[in-house]
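Undergrad: Structure provided below as structure tokens; questions to follow.
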Amino acid sequence: MLDNVLRIATRQSPLALWQAHYVKDKLMASHPGLVVELVPMVTRGDVILDTPLAKVGGKGLFVKELEVALLENRADIAVHSMKDVPVEFPQGLGLVTICEREDPRDAFVSNNYDSLDALPAGSIVGTSSLRRQCQLAERRPDLIIRSLRGNVGTRLSKLDNGEYDAIILAVAGLKRLGLESRIRAALPPEISLPAVGQGAVGIECRLDDSRTRELLAALNHHETALRVTAERAMNTRLEGGCQVPIGSYAELIDGEIWLRALVGAPDGSQIIRGERRGAPQDAEQMGISLAEELLNNGAREILAEVYNGDAPA
């Protein structure tokens, strides 16, 4: 690698490329003279589109090929949507930077209805996320929830073709792609608690690459990093993956972190909720203790059922 060149491994979806260009522009603004190249790749998650993520290995399908490129020194950094980043990293790799967060809420998107509550009974709602399905089913058990895979454009096309009455997407993705006008309503966390890290962009690199880590330091957003740290600590303690509905959302209000979380049965029949408030420096411990509260309040049984008896201790 030339000293003035930095290579970004990225997926080729429009949203992934937006994120990669966002990081590229930030790096070049912070380090004049730096040459930043994109290394576009196809991941298994981009190829397997006919099966729900939970059944084919979860969100890690979107990052594995990028991590291999880092380990083989074909790229220097990988740019991820934080909600797709697994809790564990391959040896030698790690998350070193979290950029400023976009709006983390879920978006209600429909051509005929202004809100979730306006949908008639029997309406078909599309989402690929068990977390969203679970919360939808709890609030509106009279709706028909169907799986929806593909990139943002594909999902919107399926809505426009009449396959769904409404779909649920991330506000952040729609805003970044210039599609904010498609949002009929942003769902508050009380209705749809976001995914861990939703709306944030994370950067992974080789942990022994001190030059790259120095270049990335300017892009780290302290408040976002604190919030995502609390959310991910909760998820790590739960050993959360794609197979179980887990939501976690931290806000920084008046110098204090407010962390909310839930674990649910996939059909929405049971949702265990909890929250914590505390000092920012305690973000990680807050996440762990909230996870333990959820486990003790019934989440352990939900996880055991989903994972065939193999629940966190």
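Every residue gets a Cβ built from N, Cα and C, even glycine.
In case it's useful when we look at the structure, here is the feature table from Swiss-Prot:
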- Arg7 to Leu: No loss of activity (MUTAGEN)
- Arg11 to Leu: Loss of activity (MUTAGEN)
- Lys55 to Gln: No loss of activity (MUTAGEN)
- Lys59 to Gln: 25-fold decrease in activity (MUTAGEN)
- Arg101 to Leu: No loss of activity (MUTAGEN)
- Arg131 to Leu: Complete loss of activity (MUTAGEN)
- Arg132 to Leu: Complete loss of activity (MUTAGEN)
- Arg155 to Leu: Loss of activity (MUTAGEN)
- Arg176 to Leu: Loss of activity (MUTAGEN)
Undergrad: Using C-alpha atoms only, work out the spacing between Arg131 (mutagenesis position) and Arg11 (mutagenesis position) and round it to an integer in Å.
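TA: Rounded to the nearest whole number, the Cα-Cα distance is 24 Å.
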Undergrad: Quick check on the mutagenesis positions: of Arg101, Arg131, Arg155, whose CB has the lowest count of neighbouring CB atoms inside 10 Å?
TA: Arg101
Undergrad: Out of Arg7, Arg11, Arg132, Arg155, Arg176, point to the one nearest Arg101 (mutagenesis position) in space (Cα versus Cα); all of them are mutagenesis positions in the record.
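TA: Result for Arg101 (mutagenesis position): the nearest of the mutagenesis positions is Arg176.
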Undergrad: What does DSSP call Arg101 (mutagenesis position) in the simple three-state scheme?
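TA: SS state of Arg101 (mutagenesis position) = coil.
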Undergrad: For Arg11 (mutagenesis position), what is the secondary structure by DSSP, using just helix, strand and coil?
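TA: SS state of Arg11 (mutagenesis position) = strand.
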Undergrad: If we check Cα distances from Arg7 (mutagenesis position), which of the mutagenesis positions Arg132, Arg155, Arg176 wins as closest?
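TA: Result: the closest of the mutagenesis positions to Arg7 (mutagenesis position) is Arg176.
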